[in-house]
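> First the structure, which I've put down as structure tokens, then a few questions once you've had a look.
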Amino acid sequence: MEELNIDFDVFKKRIELLYSKYNEFEGSPNSLLFVLGSSNAENPYQKTTILHNWLLSYEFPATLIALVPGKVIIITSSAKAKHLQKAIDLFKDPESKITLELWQRNNKEPELNKKLFDDVIALINSAGKTVGIPEKDSYQGKFMTEWNPVWEAAVKENEFNVIDISLGLSKVWEVKDVNEQAFLSVSSKGSDKFMDLLSNEMVRAVDEELKITNAKLSDKIENKIDDVKFLKQLSPDLSALCPPNYKFNFDLLDWTYSPIIQSGKKFDLRVSARSTNDQLYGNGCILASCGIRYNNYCSNITRTFLIDPSEEMANNYDFLLTLQKEIVTNILKPGRTPKEVYESVIEYIEKTKPELVPNFTKNIGSLIGLEFRDSNFILNVKNDYRKIQRGDCFNISFGFNNLKDSQSANNYALQLADTVQIPLDETEPPRFLTNYTKAKSQISFYFNNEEEDNNKKKSSPATKVPSKPDRNSKILRTKLRGEARGGAEDAQKEQIRKENQKKLHEKLEKNGLLRFSAADANGPDSEPRQYFKKYESYVRDSQLPTNIRDLRIHVDWKSQTIILPIYGRPVPFHINSYKNGSKNEEGEYTYLRLNFNSPGSSGGISKKVEELPYEESADNQFVRSITLRSKDGDRMSETFKQIADLKKEATKREQERKALADVVQQDKLIENKTGRTKRLDQIFVRPNPDTKRVPSTVFIHENGIRFQSPLRTDSRIDILFSNIKNLIFQSCKGELIVVIHIHLKNPILMGKKKIQDVQFYREASDMSVDETGGGRRGQSRFRRYGDEDELEQEQEERRKRAALDKEFKYFADAIAEASNGLLTVENTFRDLGFQGVPNRSAVFCMPTTDCLVQLIEPPFLVINLEEVEICILERVQFGLKNFDMVFVYKDFNKPVTHINTVPIESLDFLKQWLTDMDIPYTVSTINLNWATIMKSLQDDPYQFFLDGGWNFLATGSDDEASDESEEEVSEYEASEDDVSDESAFSEDEEGSEVDDDISGDESEDYTGDESEEGEDWDELEKKAARADRGANFRD
């Protein structure tokens, strides 16, 4: 059992403090009662949870604590009681006023638990009728299910006067001791570090005009708490602030709340604010808030970043800084009430800038510690019943909202928040625990001047149309069979696209150097990140199988162990230590050689292997191999086969474990028990958890959706809103089904299968389709209706499809609405789609607002465009009718995505679409070896970008190099072999189309002197096709 690091001296000191103070609580309770059910990660600031953290530094679920005169009773499980056993001796001291009793409950004996509950209620009743509890606490779980009926009955029977003790508890843990102040310093330093990361990401997004929402930028920062490499970089600064005898542990770092980023024209300065799904607005001001907690002690920091501010905004920000200094230095004094503090702040504003008084926040912060916002100690005009004391720690948070800039007429807001400690020493002034820069020069950024200068420099060349591409464009248009486009307007668009791509490539290279450093290298010279996974066959001798007494080789499948008889004793070898073996027969003996993992065997362990097969140490001794012989050949053969099968099974199990390593256990779905649950009936799901395909139902609940199969109650799929990355609706227009597609952030398990996409669909039409082309003649025997009936049938089908689209679109919108802003519905744009082969078969790919998708034929394709680093268009060369697309992701560990065999007619459109989506692309005439490219990129990404990044490809795609290659191609003269090859390729597909093209549209395009240019490619192809057909007839 893992040993918990509980400081029992602190536990005794604090529980005695609580015992000595509770008689002074409002309402004079005779006893205190704290009941904690299951842990609630959604609300970690309930009073009982805070009490556990204050006393033990841990939360003990399913535990009851009662304080009655002379004793403290704790009812908990036997496993948790073992951790608290040491505390009992501390309370046996004769000077101690109370004793501690541990009562152990048992989940399997509800009658015993009820007796314990009755006994503790009897003690409470004997203490008096007034019982103090935290009334607003609300817990769930089996423990609460057992306790609540007993307590409710006892309250009625004994006529208990139950009172709320939240205010009294707030006063008990208000003053922070030295250790608590140290924990607050650690958490505050963590907030500084994450604010620095947030500001860098925010400034980069504004500077590069990235299309990112406030919420997505917030999620990006929030996910950094799971980045072990980043946390290790913070460790030296944070560990120096820890209390003596407390070792820093970055696993104790967590978010107080999700980072809040606000931009645009609407701002919320309350602590309950959330990041919106609006685009990050890089003008005016951006408010950013971070809160980190360490060992459950909270901190908070808020900064205002000014983007191209006017003089009025800058002056008001200067006043904000002055006001903060005034509050902390001169107003926040021990002995004053929050009402006096707030009124003093208002007086100062009225004296200095009276026009800002209506815009000032209704409070200037609150007490902070184990509770992020103590509602019983808010610094506002209503709080006249508390007084500031030495040792208090405050989140000083205030600002001005709904300000209007006279220059731009835009709304803006200013806000500052810092964690401030009032020291225990009277000679020391209040101390800022959060120290991230707030100086105006450091938080102000100016971009407009630079952009205006750049626009002036680039305005003249941007409108200039070069003459050289104009000549080549005609040739290119003919060879690729695209639509006829010409003139200066098309050439100008092409030039603009090239310039935009050039900027995107420059930005890509610049970002690469910013994202990576030399420390990110993971090449052959870097230190391998390898580890050893411990294993154990048996803990005690009694666990060995009973049949080992025959001193034969045994294979214990249950313990994954080979048991060998050595010197008359069974010696276990875990299958993980076994490498390979061999079996040979020599004379009457059969020899079995077993080789084990050991240092130095087979040239050592490759650096590519992450998991070491053994733990190398100077103290360890290894067995390299063991050879056994026996006259019982059949027995040895059977044993060798069992060992081989056990090794295969262990290897397979380990591969499955690694494959499912990225599967995240979702939180529990909270069912909607109030109001009407929205549902969508008669739908099918892909993939299907059942073997049979039957219509089912999907429900919308409080924090997610649930697909429920009618076949079995346990056959269902729960998807939380927080795990949905993309919610996509695809109409049945042009398709046989209507679809709501859900692409997940983290895969979930369906049985033993890992899935990242879940799709709900319904077939759009159940009508039979006549594919014979015979009309009524083909089925006159069965169909007697005329054209009017057929027309009415078609109209009815259109109505059904429209109603189906409306029903599914309404349900998709309902999912987005229930997510409280986490999700938005994306629609597919069929008009922008194109054919391609992302897997094995040709499908129709379509873009949405943020993705490129294929949702009709499994396996589905969902490419998030914001995750794409670059797109490479491969096999783009003269004479080929299709090309390939390769998407490289910003996460270089993620495999690239191929979409093959895209028609060449889509090339120009896709180039423009990629440019519009701010995705740089390059063009290659060949298929590249992506395994080699990505391997070099992963080994040392910093050196990759230092050497020019993606410039090793055809940078800018449509650059001058491609133009020159086109000129060379235009002088190509076809040989007989080449012509016959091309005609053979196109004969079946284009035979009749070539004639139509030459006699129709193509002839109208060429109004110049064709005698100088000679026959074009289509004409040569046509002749070759006729020649081949003639040769076939002769044959």
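Each Cβ is built from the backbone N, Cα and C atoms, and glycine gets one as well.
From Swiss-Prot, here are the annotated features:
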| type | residues | note |
| --- | --- | --- |
| MUTAGEN | P565 to S | In spt16-4; induces a spt phenotype characterized by depletion of many mRNAs; when associated with L-570 |
| MUTAGEN | P570 to L | In spt16-4; induces a spt phenotype characterized by depletion of many mRNAs; when associated with S-565 |
| MUTAGEN | G836 to D | In cdc68-1; induces a spt phenotype characterized by depletion of many mRNAs |
| MUTAGEN | P920 to L | In spt16-6; induces a spt phenotype characterized by depletion of many mRNAs |
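Describe each of these features in terms of where it is and what it packs against.
Under the DSSP three-state reduction, P565 (mutagenesis position) is assigned to strand.
Sequence-distant contacts of P570 (mutagenesis position), defined by Cβ-Cβ distance under 8 angstroms and a gap of at least six in the same chain, are L544, I548, L551, H554, I563, L564.
In the three-state DSSP assignment, the secondary structure recorded for G836 (mutagenesis position) is strand.
Counted within 10 Å of its Cβ, the other Cβ atoms near P920 (mutagenesis position) come to 25, all protein chains included.
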> Same-chain residues six or more away whose CB lies under 8 A from the CB of G836 (mutagenesis position)?
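G836 (mutagenesis position) has long-range Cβ partners A842, V843, C845, Q854, M885, I899, N900, T901, V902.
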> I need the CA-to-CA distance for P920 (mutagenesis position) versus P565 (mutagenesis position), whole Å please.
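Each residue's Cα considered, P920 (mutagenesis position) and P565 (mutagenesis position) end up 66 Å apart.
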> Can you give me the same-chain residues 6 or more apart in sequence from P565 (mutagenesis position) with a CB-CB distance under 8 Å?
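The list for P565 (mutagenesis position) reads I548, L551, R552, I553, V571, given in order along the sequence.
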